[in-house]
Amino acid sequence: MSLLTEVETYVLSIVPSGPLKAEIAQRLEDVFAGKNTDLEVLMEWLKTRPILSPLTKGILGFVFTLTVPSERGLQRRRFVQNALNGNGDPNNMDKAVKLYRKLKREITFHGAKEIALSYSAGALASCMGLIYNRMGAVTTEVAFGLVCATCEQIADSQHRSHRQMVTTTNPLIRHENRMVLASTTAKAMEQMAGSSEQAAEAMDIASQARQMVQAMRTIGTHPSSSAGLKDDLLENLQAYQKRMGVQMQRFK
């Protein structure tokens, strides 16, 4: 796996799924291929994206700044600086300075990532802030190692939280999760259907699922009732995906 592929993988792991994720993936690919060379326009686009957390925007802004060639005097962006200040916690800043001193002696991506993984996400973000604000300088490889370590810390905590939701025994949460998954899968099918021969069938299955979810939410149902919806939709999807040759996300 090349260095830039690895960076793209880690950064995208902290971006919520949806159309915006696909858009960000495309921007990263363009930036890494040297196609997107206007940093100002790119940063303005990033600043106005909805859904993304300030920290995710800060990390993406840091990656874009590292990768896109720019004028030396180009102003640093406030939204990136604010995101990479470690929540203003002096403890994070102290640790960031210690980490920076270690990284300064490092020259490889993997070496930097290994060192950085022993620090908290707050300290890692503060260290990125030091480099972003030109208070310290490291090689691009080392900076990317720092980025990937930060994303790994964030993705780990997101995964723990997601696993808790998926394995919860609370029937109300499981019920709502099934309905949300049914709705998002229906939406994905409608988007995919545009160019396929089976478009009418896909739209029909998606529409039925959507109506069922709407009815359940309106009249209220027993938390176990959505299990049937999940099974029916899954059966329809599996038949559809065999013909389409597409692997759909499985329901939990």
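Cβ from N, Cα, C; glycine included.
Every position carries its original residue.
Keep in mind that this is a model prediction, so the values were computed, not measured.
Listed in Swiss-Prot for this protein:
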| type | residues | note |
| --- | --- | --- |
| MUTAGEN | V41 to A | Induces short filamentous virions |
| MUTAGEN | K95 to A or R | No effect |
| MUTAGEN | C148 to S | 31% loss of RNA binding activity |
| MUTAGEN | C148 to A | No effect |
| MUTAGEN | C151 to A | No effect |
| MUTAGEN | A155 to G | Complete loss of virus ability to be rescued in a reverse genetic system |
| MUTAGEN | T218 to A | No effect on virion morphology |
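The Cβ of A155 (mutagenesis position) has 14 other Cβ atoms within 10 Å, all protein chains considered. Reported as a whole number, the C-alpha separation between T218 (mutagenesis position) and K95 (mutagenesis position) equals 51 Å. Neighbour counts of Cβ atoms within 10 Å were compared across the mutagenesis positions V41, C148, C151; the minimum falls on V41. Remark: of the mutagenesis positions K95, T218, the most isolated position is T218 (fewest other Cβ atoms within 10 Å of its Cβ).
Here the Cα atom of C151 (mutagenesis position) is found 18 Å from that of K95 (mutagenesis position). If you measure from the Cα atom of K95 (mutagenesis position) to that of C148 (mutagenesis position), you get 18 Å.
For the pair A155 (mutagenesis position) and C148 (mutagenesis position), the Cα-Cα distance reads 10 Å. A distance of 24 Å separates the Cα atom of C148 (mutagenesis position) from that of V41 (mutagenesis position).
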